[in-house]
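In what follows, a structure is listed as C-alpha coordinates, so that the remarks can point back to it.
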Amino acid sequence: MGDFDLNVDSLIQRLLEMRSCRTGKQVQMTEAEVRGLCLKSREIFLQQPILLELEAPLIICGDIHGQYTDLLRLFEYGGFPPAANYLFLGDYVDRGKQSLETICLLLAYKIKYPENFFLLRGNHECASINRIYGFYDECKRRYNVKLWKTFTDCFNCLPVAAIIDEKIFCCHGGLSPDLQGMEQIRRLMRPTDVPDTGLLCDLLWSDPDKDVQGWGENDRGVSFTFGVDVVSKFLNRHELDLICRAHQVVEDGYEFFARRQLVTLFSAPNYCGEFDNAGGMMTVDDTLMCSFQILKPSEKKAKYLYSGMNSSRPTTPQRSAPMLATNKKK
(Lines of atoms letter the chains of each structure in order from A; the text may use other names.)
(Lines give C-alpha, C1' and ligand atoms only; values in the text may rest on other atoms or scores of the structure.)
Protein backbone atom coordinates (compact mmCIF):
# COMPACT_ATOMS: atom_id res chain seq x y z
CA MET A 1 0.00 0.00 0.00
CA GLY A 2 3.00 2.26 0.47
CA ASP A 3 2.13 5.72 1.73
CA PHE A 4 -1.46 5.61 0.46
CA ASP A 5 -3.69 7.18 3.11
CA LEU A 6 -7.08 5.45 3.09
CA ASN A 7 -9.99 7.82 3.72
CA VAL A 8 -12.60 5.36 5.00
CA ASP A 9 -15.14 8.08 5.81
CA SER A 10 -15.11 9.35 2.23
CA LEU A 11 -15.55 5.82 0.89
CA ILE A 12 -18.45 5.05 3.22
CA GLN A 13 -20.11 8.33 2.25
CA ARG A 14 -19.85 7.50 -1.47
CA LEU A 15 -21.08 3.95 -0.94
CA LEU A 16 -24.09 5.16 1.04
CA GLU A 17 -25.04 7.77 -1.56
CA MET A 18 -26.42 4.85 -3.56
CA ARG A 19 -29.48 4.92 -1.31
CA SER A 20 -30.89 7.77 -3.37
CA CYS A 21 -29.71 6.45 -6.76
CA ARG A 22 -31.18 3.96 -9.14
CA THR A 23 -30.63 0.30 -8.33
CA GLY A 24 -27.39 -1.10 -9.66
CA LYS A 25 -25.49 2.17 -10.16
CA GLN A 26 -21.79 1.57 -9.68
CA VAL A 27 -19.88 3.44 -6.99
CA GLN A 28 -16.68 5.08 -8.19
CA MET A 29 -13.75 3.82 -6.12
CA THR A 30 -10.10 3.99 -7.12
CA GLU A 31 -8.05 0.82 -7.28
CA ALA A 32 -5.82 2.23 -4.52
CA GLU A 33 -8.85 2.72 -2.26
CA VAL A 34 -10.12 -0.82 -2.79
CA ARG A 35 -6.66 -2.27 -2.26
CA GLY A 36 -6.32 -0.16 0.88
CA LEU A 37 -9.58 -1.59 2.24
CA CYS A 38 -8.30 -5.14 1.69
CA LEU A 39 -4.92 -4.54 3.30
CA LYS A 40 -6.16 -2.61 6.32
CA SER A 41 -9.06 -4.98 7.07
CA ARG A 42 -6.71 -7.96 6.66
CA GLU A 43 -4.52 -6.50 9.41
CA ILE A 44 -7.54 -6.20 11.70
CA PHE A 45 -8.76 -9.74 10.95
CA LEU A 46 -5.35 -11.12 11.92
CA GLN A 47 -5.25 -9.05 15.11
CA GLN A 48 -8.60 -10.53 16.18
CA PRO A 49 -9.21 -14.24 16.92
CA ILE A 50 -10.24 -16.78 14.28
CA LEU A 51 -13.00 -17.81 16.74
CA LEU A 52 -14.63 -14.56 17.82
CA GLU A 53 -16.06 -14.19 21.32
CA LEU A 54 -18.79 -11.56 21.08
CA GLU A 55 -21.33 -9.98 23.38
CA ALA A 56 -25.00 -9.21 22.75
CA PRO A 57 -26.81 -7.08 21.77
CA LEU A 58 -26.09 -7.49 18.08
CA ILE A 59 -27.73 -8.21 14.73
CA ILE A 60 -26.79 -11.32 12.73
CA CYS A 61 -27.11 -11.46 8.93
CA GLY A 62 -26.75 -14.37 6.51
CA ASP A 63 -25.72 -14.54 2.83
CA ILE A 64 -25.65 -11.26 0.86
CA HIS A 65 -24.16 -12.44 -2.49
CA GLY A 66 -23.50 -9.09 -4.10
CA GLN A 67 -27.07 -7.82 -3.64
CA TYR A 68 -25.87 -4.38 -2.62
CA THR A 69 -29.23 -2.61 -2.69
CA ASP A 70 -30.59 -5.26 -0.33
CA LEU A 71 -27.58 -4.84 1.98
CA LEU A 72 -28.47 -1.16 2.25
CA ARG A 73 -32.07 -2.16 3.01
CA LEU A 74 -30.81 -4.39 5.84
CA PHE A 75 -28.91 -1.46 7.34
CA GLU A 76 -31.92 0.84 6.96
CA TYR A 77 -33.94 -1.74 8.89
CA GLY A 78 -31.42 -2.56 11.62
CA GLY A 79 -29.63 0.80 11.80
CA PHE A 80 -26.47 1.90 10.02
CA PRO A 81 -23.29 1.30 12.05
CA PRO A 82 -22.52 2.29 14.74
CA ALA A 83 -26.22 2.47 15.69
CA ALA A 84 -26.17 -1.33 16.02
CA ASN A 85 -23.49 -4.01 16.30
CA TYR A 86 -23.41 -6.56 13.46
CA LEU A 87 -22.18 -10.08 12.74
CA PHE A 88 -22.31 -11.26 9.13
CA LEU A 89 -22.04 -14.99 8.43
CA GLY A 90 -20.24 -14.90 5.07
CA ASP A 91 -20.95 -15.16 1.32
CA TYR A 92 -20.62 -11.48 0.51
CA VAL A 93 -19.62 -11.96 -3.13
CA ASP A 94 -20.73 -13.89 -6.25
CA ARG A 95 -24.02 -14.27 -8.10
CA GLY A 96 -25.35 -10.75 -7.44
CA LYS A 97 -24.19 -7.95 -9.71
CA GLN A 98 -22.55 -5.65 -7.12
CA SER A 99 -20.12 -7.80 -5.20
CA LEU A 100 -17.53 -5.02 -5.16
CA GLU A 101 -19.80 -2.43 -3.56
CA THR A 102 -21.03 -5.06 -1.10
CA ILE A 103 -17.64 -6.24 0.13
CA CYS A 104 -16.14 -2.74 0.09
CA LEU A 105 -18.85 -1.30 2.35
CA LEU A 106 -18.51 -4.25 4.73
CA LEU A 107 -14.71 -3.94 4.87
CA ALA A 108 -14.97 -0.17 5.34
CA TYR A 109 -17.30 -0.64 8.31
CA LYS A 110 -14.90 -3.25 9.72
CA ILE A 111 -12.07 -0.73 9.57
CA LYS A 112 -14.19 2.12 10.97
CA TYR A 113 -15.78 0.09 13.81
CA PRO A 114 -13.45 -2.89 14.43
CA GLU A 115 -14.95 -3.78 17.84
CA ASN A 116 -18.59 -3.43 16.78
CA PHE A 117 -18.73 -4.91 13.29
CA PHE A 118 -17.75 -8.49 12.50
CA LEU A 119 -17.46 -10.57 9.34
CA LEU A 120 -17.13 -14.36 9.17
CA ARG A 121 -15.86 -16.30 6.18
CA GLY A 122 -18.31 -18.04 3.87
CA ASN A 123 -17.56 -20.73 1.30
CA HIS A 124 -17.61 -18.04 -1.42
CA GLU A 125 -14.78 -16.14 0.28
CA CYS A 126 -12.47 -18.63 -1.41
CA ALA A 127 -10.58 -18.17 -4.69
CA SER A 128 -11.60 -21.47 -6.29
CA ILE A 129 -15.29 -20.63 -5.79
CA ASN A 130 -15.44 -16.90 -6.52
CA ARG A 131 -13.21 -17.47 -9.56
CA ILE A 132 -16.24 -19.23 -11.08
CA TYR A 133 -19.39 -17.60 -9.72
CA GLY A 134 -18.90 -13.98 -10.63
CA PHE A 135 -16.54 -12.08 -8.34
CA TYR A 136 -13.42 -12.71 -10.42
CA ASP A 137 -15.17 -11.49 -13.57
CA GLU A 138 -16.47 -8.38 -11.79
CA CYS A 139 -12.98 -7.54 -10.47
CA LYS A 140 -11.42 -8.16 -13.88
CA ARG A 141 -14.03 -6.08 -15.71
CA ARG A 142 -13.93 -3.10 -13.35
CA TYR A 143 -10.29 -3.25 -12.21
CA ASN A 144 -7.85 -6.11 -12.84
CA VAL A 145 -6.95 -9.65 -11.79
CA LYS A 146 -4.28 -8.38 -9.41
CA LEU A 147 -6.98 -6.72 -7.29
CA TRP A 148 -8.95 -9.99 -7.18
CA LYS A 149 -5.81 -11.65 -5.79
CA THR A 150 -5.60 -8.92 -3.14
CA PHE A 151 -9.16 -9.78 -2.10
CA THR A 152 -8.14 -13.45 -1.92
CA ASP A 153 -5.31 -12.54 0.48
CA CYS A 154 -7.85 -10.66 2.61
CA PHE A 155 -10.47 -13.45 2.56
CA ASN A 156 -7.81 -15.98 3.61
CA CYS A 157 -7.56 -14.12 6.94
CA LEU A 158 -11.26 -13.88 7.85
CA PRO A 159 -12.45 -15.45 11.13
CA VAL A 160 -14.50 -18.62 10.64
CA ALA A 161 -16.77 -18.84 13.71
CA ALA A 162 -18.12 -16.80 16.61
CA ILE A 163 -19.63 -17.52 20.02
CA ILE A 164 -22.04 -14.96 21.47
CA ASP A 165 -22.05 -14.74 25.27
CA GLU A 166 -20.90 -18.37 25.49
CA LYS A 167 -24.34 -19.54 24.32
CA ILE A 168 -24.83 -19.00 20.56
CA PHE A 169 -22.41 -20.66 18.11
CA CYS A 170 -22.21 -18.99 14.70
CA CYS A 171 -20.57 -20.09 11.46
CA HIS A 172 -21.41 -20.02 7.76
CA GLY A 173 -22.09 -23.69 7.03
CA GLY A 174 -22.33 -25.96 10.03
CA LEU A 175 -20.78 -28.62 12.22
CA SER A 176 -17.93 -31.01 11.51
CA PRO A 177 -17.31 -34.62 12.54
CA ASP A 178 -13.76 -33.47 13.30
CA LEU A 179 -14.91 -30.81 15.79
CA GLN A 180 -14.47 -32.06 19.35
CA GLY A 181 -13.52 -28.82 21.08
CA MET A 182 -13.38 -25.09 20.38
CA GLU A 183 -9.62 -25.12 20.80
CA GLN A 184 -9.40 -26.90 17.42
CA ILE A 185 -10.92 -23.85 15.75
CA ARG A 186 -8.61 -21.51 17.67
CA ARG A 187 -5.62 -23.51 16.43
CA LEU A 188 -6.46 -23.01 12.74
CA MET A 189 -3.68 -20.90 11.22
CA ARG A 190 -4.21 -17.91 8.94
CA PRO A 191 -3.79 -16.97 6.17
CA THR A 192 -5.31 -20.13 4.76
CA ASP A 193 -7.20 -21.28 1.71
CA VAL A 194 -10.29 -23.41 2.30
CA PRO A 195 -9.26 -27.08 2.05
CA ASP A 196 -11.37 -29.74 0.31
CA THR A 197 -11.96 -31.69 3.53
CA GLY A 198 -11.64 -31.30 7.28
CA LEU A 199 -12.74 -28.91 9.99
CA LEU A 200 -12.39 -25.59 8.15
CA CYS A 201 -14.11 -26.98 5.06
CA ASP A 202 -17.04 -28.30 7.12
CA LEU A 203 -17.54 -25.06 9.08
CA LEU A 204 -18.07 -23.32 5.74
CA TRP A 205 -19.85 -26.05 3.75
CA SER A 206 -21.90 -28.51 5.84
CA ASP A 207 -25.72 -28.53 6.03
CA PRO A 208 -28.35 -29.79 8.49
CA ASP A 209 -30.71 -32.50 7.19
CA LYS A 210 -33.80 -33.71 9.05
CA ASP A 211 -33.67 -37.06 7.22
CA VAL A 212 -30.18 -37.94 8.44
CA GLN A 213 -29.04 -39.48 11.71
CA GLY A 214 -25.46 -38.69 12.51
CA TRP A 215 -23.50 -37.68 9.41
CA GLY A 216 -24.54 -38.08 5.78
CA GLU A 217 -23.31 -37.37 2.28
CA ASN A 218 -23.81 -33.81 1.06
CA ASP A 219 -25.45 -33.27 -2.35
CA ARG A 220 -23.06 -30.37 -2.91
CA GLY A 221 -20.26 -32.90 -3.34
CA VAL A 222 -18.39 -31.21 -0.49
CA SER A 223 -18.44 -31.84 3.27
CA PHE A 224 -21.36 -33.55 5.06
CA THR A 225 -24.92 -33.23 6.22
CA PHE A 226 -25.73 -33.66 9.90
CA GLY A 227 -28.84 -34.69 11.80
CA VAL A 228 -30.83 -33.46 14.78
CA ASP A 229 -28.87 -35.80 17.05
CA VAL A 230 -25.56 -34.19 16.06
CA VAL A 231 -26.94 -30.72 16.87
CA SER A 232 -28.23 -31.80 20.30
CA LYS A 233 -24.98 -33.54 21.25
CA PHE A 234 -22.89 -30.55 20.18
CA LEU A 235 -24.98 -28.07 22.16
CA ASN A 236 -25.00 -30.26 25.27
CA ARG A 237 -21.28 -30.95 25.15
CA HIS A 238 -20.38 -27.27 24.88
CA GLU A 239 -23.19 -25.89 27.09
CA LEU A 240 -24.59 -23.87 24.20
CA ASP A 241 -28.22 -22.93 23.43
CA LEU A 242 -28.30 -22.32 19.68
CA ILE A 243 -26.40 -22.75 16.42
CA CYS A 244 -26.84 -19.86 13.98
CA ARG A 245 -25.70 -20.45 10.39
CA ALA A 246 -26.41 -19.37 6.80
CA HIS A 247 -25.44 -21.10 3.51
CA GLN A 248 -28.91 -22.17 2.29
CA VAL A 249 -31.77 -20.22 0.73
CA VAL A 250 -34.80 -20.37 3.04
CA GLU A 251 -38.17 -19.04 1.95
CA ASP A 252 -38.89 -16.79 4.92
CA GLY A 253 -35.32 -15.54 5.41
CA TYR A 254 -34.89 -17.72 8.49
CA GLU A 255 -35.76 -21.32 9.29
CA PHE A 256 -35.47 -23.44 12.43
CA PHE A 257 -34.15 -26.99 12.65
CA ALA A 258 -33.82 -29.55 15.45
CA ARG A 259 -36.56 -28.21 17.73
CA ARG A 260 -35.25 -24.67 17.37
CA GLN A 261 -31.74 -25.62 18.42
CA LEU A 262 -30.41 -24.40 15.05
CA VAL A 263 -31.48 -21.52 12.82
CA THR A 264 -30.56 -20.82 9.20
CA LEU A 265 -30.42 -17.16 8.16
CA PHE A 266 -30.42 -15.99 4.55
CA SER A 267 -30.33 -12.25 3.95
CA ALA A 268 -30.52 -11.91 0.15
CA PRO A 269 -34.21 -11.46 -0.73
CA ASN A 270 -35.42 -12.57 -4.18
CA TYR A 271 -32.08 -14.40 -4.48
CA CYS A 272 -30.53 -14.11 -7.95
CA GLY A 273 -33.83 -12.72 -9.21
CA GLU A 274 -35.06 -16.32 -9.43
CA PHE A 275 -36.21 -17.22 -5.92
CA ASP A 276 -39.18 -15.50 -4.31
CA ASN A 277 -37.58 -15.75 -0.87
CA ALA A 278 -37.57 -13.12 1.85
CA GLY A 279 -34.32 -11.99 3.47
CA GLY A 280 -34.00 -12.39 7.22
CA MET A 281 -31.81 -11.08 9.99
CA MET A 282 -31.79 -11.99 13.65
CA THR A 283 -31.53 -9.52 16.51
CA VAL A 284 -30.05 -10.87 19.74
CA ASP A 285 -30.85 -8.62 22.70
CA ASP A 286 -28.79 -8.36 25.88
CA THR A 287 -30.81 -11.16 27.52
CA LEU A 288 -30.09 -13.40 24.48
CA MET A 289 -33.70 -13.21 23.33
CA CYS A 290 -33.70 -13.67 19.56
CA SER A 291 -36.17 -12.01 17.20
CA PHE A 292 -36.36 -11.95 13.42
CA GLN A 293 -36.65 -9.08 11.00
CA ILE A 294 -37.82 -9.87 7.49
CA LEU A 295 -37.09 -8.09 4.21
CA LYS A 296 -39.71 -9.04 1.65
CA PRO A 297 -38.50 -9.47 -1.92
CA SER A 298 -38.56 -6.21 -3.89
CA GLU A 299 -41.35 -5.68 -6.41
CA LYS A 300 -38.89 -5.11 -9.22
CA LYS A 301 -36.61 -8.02 -9.88
CA ALA A 302 -33.14 -6.78 -10.78
CA LYS A 303 -31.25 -8.50 -13.55
CA TYR A 304 -28.45 -10.61 -12.13
CA LEU A 305 -25.35 -11.32 -14.13
CA TYR A 306 -24.92 -14.86 -12.89
CA SER A 307 -28.48 -16.03 -12.35
CA GLY A 308 -28.06 -18.41 -15.27
CA MET A 309 -25.47 -20.34 -13.31
CA ASN A 310 -28.04 -21.09 -10.67
CA SER A 311 -29.14 -24.19 -12.53
CA SER A 312 -25.78 -25.76 -11.70
CA ARG A 313 -26.00 -24.72 -8.07
CA PRO A 314 -26.51 -27.63 -5.66
CA THR A 315 -30.10 -27.86 -4.56
CA THR A 316 -31.06 -27.02 -1.01
CA PRO A 317 -32.41 -30.07 0.85
CA GLN A 318 -36.14 -29.85 1.48
CA ARG A 319 -36.88 -29.24 5.13
CA SER A 320 -39.87 -28.57 7.35
CA ALA A 321 -41.79 -25.30 7.20
CA PRO A 322 -40.21 -22.37 9.05
CA MET A 323 -41.51 -21.08 12.36
CA LEU A 324 -43.52 -17.88 12.52
CA ALA A 325 -41.69 -14.60 12.98
CA THR A 326 -43.31 -14.10 16.35
CA ASN A 327 -41.50 -17.11 17.76
CA LYS A 328 -38.50 -16.22 19.89
CA LYS A 329 -35.74 -18.35 21.28
CA LYS A 330 -34.41 -17.69 24.76
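The backbone N, Cα and C atoms fix where each Cβ goes, and this holds for glycine too.
Following the DSSP three-state reduction, the secondary structure of His65 (Mn(2+) 1 binding site) is coil. Sequence-distant contacts of His65 (Mn(2+) 1 binding site), defined as residues of its own chain at least six apart whose C-beta falls under 8 angstroms from its C-beta, comprise Asp91, Tyr92, Val93, Asp94, Arg95, Gly96, Ser99, His124, Ala268, Tyr271, Cys272. Taken from Swiss-Prot, the feature Mn(2+) 1 binding site applies to Asp63, His65, Asp91, supported by similarity to another entry.
Residues or ranges marked as Mn(2+) 2 binding site by Swiss-Prot on the basis of similarity to another entry: Asp91, Asn123, His172, His247. A simple way to gauge crowding: the CB of Asp91 (Mn(2+) 1 binding site) has 28 other CB atoms within 10 angstroms, across all the protein chains here.
Cβ neighbour count for His124 (active site, proton donor) (all protein chains, 10 Å cutoff from its Cβ): 27. The feature active site, proton donor is assigned by Swiss-Prot to His124, with similarity to another entry given as support.
Here Swiss-Prot notes a mutagenesis experiment, Tyr133 to Phe, with the remark: Semi lethal, adult escapers exhibit muscle and wing mutant phenotype; allele flw-6. There are 20 other CB atoms within 10 A of the CB of Tyr133 (mutagenesis position), with all protein chains counted.
Here Swiss-Prot notes a mutagenesis experiment, Val284 to Ala, with the remark: Muscle and wing mutant phenotype; allele flw-1. In sequence order, Ala56, Pro57, Leu58, Ile59, Ile60, Ile164, Ile168, Cys290 constitute the residues six or more apart from Val284 (mutagenesis position) in its chain with CB-CB distances below 8 Å.
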Give the distance between the Cα atoms of Asp63 (Mn(2+) 1 binding site) and His172 (Mn(2+) 2 binding site), rounded to the nearest whole Å.
9
State the count of C-beta atoms found within 10 angstroms of the C-beta of Asn123 (Mn(2+) 2 binding site), not counting that atom itself.
25
Set of same-chain residues at least 6 away whose C-beta sits under 8 angstroms from His172 (Mn(2+) 2 binding site):
Leu89, Gly90, Asp91, Leu120, Arg121, Gly122, Asn123, Val160, Leu203, Leu204, Arg245, Ala246, His247
DSSP-derived structure type at Val284 (mutagenesis position), helix or strand or else coil:
strand
